[in-house]
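Below: one structure, written as structure tokens.
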Amino acid sequence: MVLSRRFAQVSSDEEDDVPITRSKGRNSASPEESLGKRRKRKTVKLYEDFEEKEADRKKKRKGNKEDEDMAEGDDDQAEEETNPEAEEEEDEEEEEKPDDACPVGDSVNVTGKGKGKRTHFNQFAYDGNTYDLEVPVLLVPEDKSQKPYVAIIKDITQTKDGSMMILGQWFYRPEEAEKRGGGNWQSSDTRELFYSFHRDEVPAESVMHRCVVYFVPAHKQLPKRKNNPGFIVRKVYDTVEKKLWKLTDKDYEDSKQREIDVLVKKTMNVLGDLPDLESEDMLVDQENVLKAKRSFRKVNISPVDVRREEDASLKAETPGSGAGISSEHYAILEKFDSLTGDAHRDKCLGKLLEAVQHICYIPENKQAGDEAKVGSDASHLEQDEKDTKPENGKDEKFLWPDAAVPQVCALENASHASLASDFQKYNQKMRTLVFNLKNTALLARRLLNGELEPATILNMSPTELKEGLTADETTKKEPDDADRMQMTSVRCSRCSQLTVGLRDIIQAGHGDRYQLECVDCGYSWYASRDEVSTLTIVTDKPAQGTEKEDIEKNLTSPRETNKPKDEALKTNDSNADNNPEASKKPE
């Protein structure tokens, strides 16, 4: 375009005329020559300009290429510099947080006030999923290098500012469960988690997704991983004591035990009846349970068989007698065909016979060769008879050994029937009976005469055995309150009965105070010394048909015990004059 525009300008007539007139003044050459030279110069100049332009264009093209190359390099470098930002933007776009968690359904409860107000729900929605209570879920860990946390949703709440929170009951992975002495608890299965009663509150947005957790008892086989994928729980982790317990242990608190039972039942409903472990596995498991429980449960020591020690130390006095039984008592039991065949039971029978022998009557004409002869300590037994024999002489009806053997055998049979399964309790009961029958003559007499049945004696407390009386009999023998109190002639202000007695005399302050109590209605009140200075003490009940005798008795204060008798009587008379109502007799 430039080139064509220049040729057009040179070929115009106006351009030709102007340079001619100017050249005439400077050159003397002819117009034709000058015109030819000028055209030639212009042509050369135009070609030179054209070549320069072409060269400039080539240079510009080269420069443009270099600039483009440099620009491309700069662009690449700029792209390299801007790539991290672009990647971060892309990551941010990929990690764009979903909508906040929101409750589902109506609220079920509201707790707290003010800033601490919480609204409770049964469900919440987050990231397109709905989560309910009692559902195990995976939670985002604090550190990305950690595995997701596992918890059961126990509560769903919404704070006053609208934030959703969940209360989770946590599971512990074996590498997270610390031991008290250091280190972590180990597991033989990578699926295993440890259940705990530790709870904590976290934002609802930390929930990743649901998961499956199976609670398998210790005596059941684990479900196959292929058929039932998910976590398994066989033990409970104590976050305080840093110990592990079995799911099947029954030492938890009632509420915690019910919680575990419900979780195990849910698992059994899903998996069905799992097969039991083999016997070897069960033995190993029981050993582990015993080792773990030694630290917190009282060790149950098996009862010691005392028979071995006692039977070994005691020798039979005769070749045919039982171990630990004297020849006399063995012969008596053999005569009455009362031997049981059990050495220990026969020994207990012999001791019971010996315990009641001191109240039995042994005829004087008994010969040394009789089966029921008295042993070497006969003189001692006779002395005991004299000491314990009652005044009415009823001991003579307890002939030895006829009156003793049937009752003693019945008592031992009743003890063995009720305590045969527990040798320790049976042995203790026999020792208690032998001791009390020896030291309480009333108990022995009531056993032999049939007043107390063997079953009744077995159920008597140590105090009752010592007294020889049951609780009902002891209550009947206790005197009434009226028998223990001094009855007065004062009339009760509540029931208007003349059954008021003096319960107590209280010494306090300036004078004595007397506590009066009505036997009929139980009403109690206090009276001053002046009011009760002269009281009527009711004597023993008279015979039927005779009038009651009233005796006036002057009650003196404990402070006046040291005063002369005349002075004390004078004081009481003056008090009676001042208070005539107190000295009145009932009509």
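Yeah, the Cβs are placed from backbone N, Cα and C, and that goes for glycine too.
Source: prediction; values computed, not measured.
Sequence annotations record features per position, and here Swiss-Prot assigns domain 'BAH' to 129-248 based on sequence analysis. Look at Swiss-Prot and you will find 344-493 tagged as domain 'TFIIS central'. A mutagenesis experiment is reported in Swiss-Prot for this position, TYR149 to Ala, and the note states: Reduced binding to trimethylated histone H3 lysine 27 (H3K27me3). Not able to rescue disruption phenotype; when associated with A-170 and A-172. For the mutagenesis result TRP170 to Ala, the note given in Swiss-Prot is Lost binding to methylated histone H3 lysine 27 (H3K27me3, H3K27me2 and H3K27me1). Not able to rescue disruption phenotype. Not able to rescue disruption phenotype; when associated with A-149 and A-172. TRP170 to Leu appears in Swiss-Prot as a published mutagenesis result, with the remark: Lost binding to methylated histone H3 lysine 27 (H3K27me3, H3K27me2 and H3K27me1) and accelerated flowering time under long-day conditions; when associated with A-172. Record note (Swiss-Prot) on the mutagenesis of TYR172 to Ala: Lost binding to trimethylated histone H3 lysine 27 (H3K27me3). Lost binding to methylated histone H3 lysine 27 (H3K27me3, H3K27me2 and H3K27me1) and accelerated flowering time under long-day conditions; when associated with L-170. Not able to rescue disruption phenotype; when associated with A-149 and A-172. HIS198 to Ala appears in Swiss-Prot as a mutagenesis experiment; the accompanying note says: Reduced binding to trimethylated histone H3 lysine 27 (H3K27me3). One mutagenesis experiment named in Swiss-Prot is ASP200 to Ala, and its note says Lost binding to trimethylated histone H3 lysine 27 (H3K27me3).
Around TYR149 (mutagenesis position), taking its Cβ as the centre, 21 other Cβ atoms fall within 10 Å, counting all chains. Break the domain 'BAH' (129-248) down by DSSP state and the numbers are 3 helix, 61 strand, 56 coil. Around the Cβ of HIS198 (mutagenesis position), 15 further Cβ atoms fall within 10 Å across all displayed protein chains. The distance from the Cα of HIS198 (mutagenesis position) to the Cα of TRP170 (mutagenesis position) comes to 6 Å. A separation of roughly 8 Å, to the nearest angstrom, links the Cα atoms of TYR149 (mutagenesis position) and TYR172 (mutagenesis position). It is 13 Å from the Cα atom of TYR172 (mutagenesis position) to that of ASP200 (mutagenesis position). Of all Cβ atoms in the protein chains displayed, 22 besides its own lie within 10 Å of the Cβ of TYR172 (mutagenesis position).
Rounded to a whole value, the Cα-Cα separation of TRP170 (mutagenesis position) and ASP200 (mutagenesis position) is 8 Å.
Summarising the environment of ASP200 (mutagenesis position), the number of other Cβ atoms within 10 Å of its Cβ, over all protein chains shown, is 11.
Of all the Cβ atoms in the protein chains shown, 21 others lie within 10 Å of the Cβ of TRP170 (mutagenesis position).
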